[in-house]
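If you look up Swiss-Prot, you'll see ARG54, ASP125, SER156, THR160, 190-196, 213-214, 253-254, 274-276 marked as NAD(+) binding site. Residues or ranges marked as L-phenylalanine binding site by Swiss-Prot on the basis of similarity to another entry: LYS78, ASN276. If you look up Swiss-Prot, you'll see LYS90 marked as active site, proton donor/acceptor. What Swiss-Prot notes for the published mutagenesis of VAL144 to Asn is this: 5-fold decrease in catalytic efficiency with L-phenylalanine, while 2-fold increase in catalytic efficiency with L-tyrosine. Recorded in Swiss-Prot as a mutagenesis result, VAL144 to Asp carries the remark: 3-fold decrease in catalytic efficiency with L-phenylalanine, and 7-fold decrease in catalytic efficiency with L-tyrosine. What Swiss-Prot says about the mutagenesis result for VAL144 to Leu is this: 2-fold increase in affinity for L-phenylalanine. Slight increase in catalytic efficiency with L-phenylalanine, while 3-fold decrease in catalytic efficiency with L-tyrosine, leading to an increase in the specificity ratio of phenylalanine over tyrosine by more than 4-folds.
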Amino acid sequence: MSLVEKTSIIKDFTLFEKMSEHEQVVFCNDPATGLRAIIAIHDTTLGPALGGCRMQPYNSVEEALEDALRLSKGMTYKCAASDVDFGGGKAVIIGDPQKDKSPELFRAFGQFVDSLGGRFYTGTDMGTNMEDFIHAMKETNCIVGVPEAYGGGGDSSIPTAMGVLYGIKATNKMLFGKDDLGGVTYAIQGLGKVGYKVAEGLLEEGAHLFVTDINEQTLEAIQEKAKTTSGSVTVVASDEIYSQEADVFVPCAFGGVVNDETMKQFKVKAIAGSANNQLLTEDHGRHLADKGILYAPDYIVNSGGLIQVADELYEVNKERVLAKTKHIYDAILEVYQQAELDQITTMEAANRMCEQRMAARGRRNSFFTSSVKPKWDIRN
């Protein structure tokens, strides 16, 4: 056996080691459009895989694969925690979203998604938007987060923000014995589509906010909003948000915000927000517990949007979405109580609850093969 052959076998073995927890990984290549993408299906015990598609100029295929594998596994737990009948998946497109997009590229991507026969449903994520997926929808009906004009649920930031507020209410219940949002001080990092709605909801209940955002107009808007409520807003610098004398830190921007540096600065009693992957490592969940800071697992708190897009695949029913989103309150309380009872971190408690649900379903159905059929189909 030649050195080249040995090297190839080692690389193949390493690849299978990396995806050992996953059911399926699809490498998509279309030279005509320049499409290079990876679709990772982690687990379909609960139903077809569901997860967004992001587009980034990854430095290597290996980096893109790592992202797809990590994010798809996270979606499995998020779906299980949200009590929706879907498993975890994720797609990544290798390319610069500012330069490399084209209608043809997303139609090619749609063809690859459709080839999976309903095992994977996807929609927008970092670097992609609904305009991109209107093109993909010409090749597949396995697209979620569809605009209302196409029969979808519309803006998913609304139920996402609502879920965050329910998560905060549950956190306040655990901290103070009552779930009122008003009369509590919050430090909100990020006033994007979700963060701004969360801030509005808290202000309307009479909360006191420290806020930071890179957009000056957004900061001015939330200060104007505060004038119409019994709440108040104080704008702080981005690097000062972690050290505010607040009750609850509400991260609504980016991940990894609970790390060695911020741990030294936190003066809050709890953390509950919409940002994904807030803990830089699992160890930081333990560090928070040791410091007496209550942590609301992000993938439960921010699951309102997922609940809506999962609901789309059957028939949009906003009342049903609202009712399911309200259960985030109960889920977070259950996590807190279980963590306290078992003397484990809240993240460990949340993961354990999800694994128990998957194990129970796995005794009846361990592999999803048939397709859910959404009502829209604009394929040519």
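Residue positions begin at 1 at the first shown residue.
Placement of Cβ uses the backbone N, Cα and C atoms for every residue, glycine included.
If you look for the noted substitutions, you won't find them, since the model keeps the original residues.
Structural mapping of features recorded in Swiss-Prot.
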| residue | record | Cβ neighbours (10 Å) |
| --- | --- | --- |
| ARG54 | NAD(+) binding site | 21 |
| LYS78 | L-phenylalanine binding site | 24 |
| LYS90 | active site, proton donor/acceptor | 28 |
| VAL144 | mutagenesis position | 24 |
| THR160 | NAD(+) binding site | 24 |
| GLY192 | NAD(+) binding site | 17 |
| GLY195 | NAD(+) binding site | 27 |
| ILE214 | NAD(+) binding site | 11 |
| SER274 | NAD(+) binding site | 29 |
| ASN276 | L-phenylalanine binding site | 16 |
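DSSP gives ARG54 (NAD(+) binding site) a strand state. DSSP gives LYS90 (active site, proton donor/acceptor) a strand state. Separating the Cα atoms of LYS78 (L-phenylalanine binding site) and SER274 (NAD(+) binding site) is a whole-number distance of 13 Å. Annotation: LYS90 are the recorded positions among LYS90, VAL144, ASN276 whose CA atoms are within 10 angstroms of the CA of ARG54 (NAD(+) binding site). For THR160 (NAD(+) binding site), the nearest of the recorded positions LYS90, VAL144, ASN276 in terms of C-alpha separation is ASN276. Between the CA atoms of GLY195 (NAD(+) binding site) and VAL144 (mutagenesis position) there is a gap of 22 Å, rounded to the nearest whole number. Between the CA atoms of ASN276 (L-phenylalanine binding site) and VAL144 (mutagenesis position) there is a gap of 19 Å, rounded to the nearest whole number. Considering only the recorded positions LYS90, GLY192, ILE214, SER274, the residue whose Cα is spatially closest to the Cα of VAL144 (mutagenesis position) is LYS90.
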